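Per Swiss-Prot, the features are as follows:
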type	residues	note
DOMAIN	51-97	domain 'TRM112'
MUTAGEN	L58 to K	Loss of interaction with NDUFAF5
MUTAGEN	C60 to A	Reduces interaction with NDUFAF5
MUTAGEN	I91 to S	Reduces interaction with NDUFAF5
Amino acid sequence: MLSGARCRLASALRGTRAPPSAVARRCLHASGSRPLADRGKKTEEPPRDFDPALLEFLVCPLSKKPLRYEASTNELINEELGIAYPIIDGIPNMIPQAARMTRQSKKQEEVEQR
């Protein structure tokens, strides 16, 4: 019965343009819904580190060869192809289009040497 009242209150508050009262906010918060003021805020979490134990299971999606973790750049490196996959919030982005080239092509090296 109480949960039904919470649902009706939440529905009624969502339909109004006026900000909900403090009592209504507490009811919504108790029902598991986040208050409107908190919806746009991001929680400050410390950045997650990459777990090197995952290297045992991860391979380059292009060459199927093992990868090397480079802590200074926070990337997984494929030495053979000369590409680096970024690690974002502790999660490797293994999409080939997201990888960056670590080696310059011969044509670029020649242009820079001139």
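Cβ atoms are placed via backbone N, Cα and C, with glycine included.
Unsubstituted: the structure retains its original residues.
DSSP gives L58 (mutagenesis position) a coil state; it is part of no helix or strand.
A straight line from the CA of C60 (mutagenesis position) to the CA of I91 (mutagenesis position) spans 14 Å. Non-local neighbourhood of I91 (mutagenesis position): R48, each in the same chain, at least six residues away, with C-beta under 8 Å from its C-beta. Just so you know, the Cβ of L58 (mutagenesis position) picks up 14 other Cβ atoms within 10 Å once every protein chain is counted. Counting residues per DSSP class in helix, strand and coil order gives 7 helix, 17 strand, 23 coil for the domain 'TRM112' (51-97). Just so you know, the Cβ of C60 (mutagenesis position) picks up 20 other Cβ atoms within 10 Å once every protein chain is counted.
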